[in-house]
Amino acid sequence: MKTIGILGGMGPLATAELFRRIVIKTPAKRDQEHPKVIIFNNPQIPDRTAYILGKGEDPRPQLIWTAKRLEECGADFIIMPCNTAHAFVEDIRKAIKIPIISMIEETAKKVKELGFKKAGLLATTGTIVSGVYEKEFSKYGVEIMTPTEDEQKDVMRGIYEGVKAGNLKLGRELLLKTAKILEERGAECIIAGCTEVSVVLKQDDLKVPLIDPMDVIAEVAVKVALEK
């Protein structure tokens, strides 16, 4: 059984939620059948979106430092419950010997398996500007639909003034509003492309499937950890 390493703190609530989902998705009948999980919750990692938009400190030194600590502690592979941090995944991979399983790569595979051609993306402006979703999804022939500039302001408010600030009601209201707009424009599924989105949006909220990368990576992590 392999040990899962979670590079967390981006944000703390999303990190706790990923751990919860790993536990729930593990087909265990007793404690001893669960994989070992090492969580490094490092909320001091600089804001990823601010850096991508040229307004903040480079998060890579802290991301790499945290990944190295997970490796030293015995993690066999690393996952990150932060979509925007995946813009730096190659930099982290080069600095460590253990693999990072990319949440975005795994989500692209899942959407392809489900047969969707147009996916609406709810994510931070940093994630959208970095192009990480377009890059991975284009490999599988899936078009990424993003909100307009004004709609994206609502998404960012929902994430930062809503979920990250502990105001889940505001976060849910703003994110659901934008999800429904993308749905009306022809999105065949909605990607919860920021872990704060998956904290407040649920499948029952939408007519089209809600694809949650946090669910996808939790399932993949459990599968890899339990492989003989």
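The backbone N, Cα and C atoms fix where each Cβ goes, and this holds for glycine too.
No substitution from the list is modelled in this structure, which keeps its original residues.
Neighbour count (other Cβ atoms within 10 Å of the Cβ, all protein chains): 25 for ARG48 (substrate binding site). Swiss-Prot lists ASP47, ARG48, THR49, ASN83, THR84, ALA85, LYS164 with the feature substrate binding site, giving a large-scale study or a structure entry as the kind of evidence.
The Cβ neighbour count for CYS82 (mutagenesis position), using a 10 Å radius over every protein chain in view, is 26. For the mutagenesis experiment CYS82 to Ala, the note given by Swiss-Prot reads: Abolishes racemase activity.
Per Swiss-Prot, the feature active site, proton donor/acceptor maps to CYS82 (among others).
In the three-state DSSP scheme, CYS194 (active site, proton donor/acceptor) is classed as coil. Annotation comment: Swiss-Prot describes CYS194 (among others) as active site, proton donor/acceptor, evidence class a curator's inference.
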*Counting other Cβ atoms within 10 Å, pick out the least crowded of the binding-site residues THR49, ASN83, THR84.*
THR49
*Considering only the recorded positions ASP47, THR49, CYS194, which residue has the minimal Cα-Cα separation from CYS82 (mutagenesis position)?*
CYS194
*asked:* Roughly how many Å lie between the Cα atoms of ASN83 (substrate binding site) and CYS194 (active site, proton donor/acceptor), rounded to a whole value?
replied: 6
*Whose Cβ lies within 8 Å of the mean position of the Cβ atoms of ASP47, ARG48, THR49, ASN83, THR84, ALA85, LYS164, the substrate site, other than those residues?*
MET10, CYS82, THR124, GLY126, THR127, CYS194
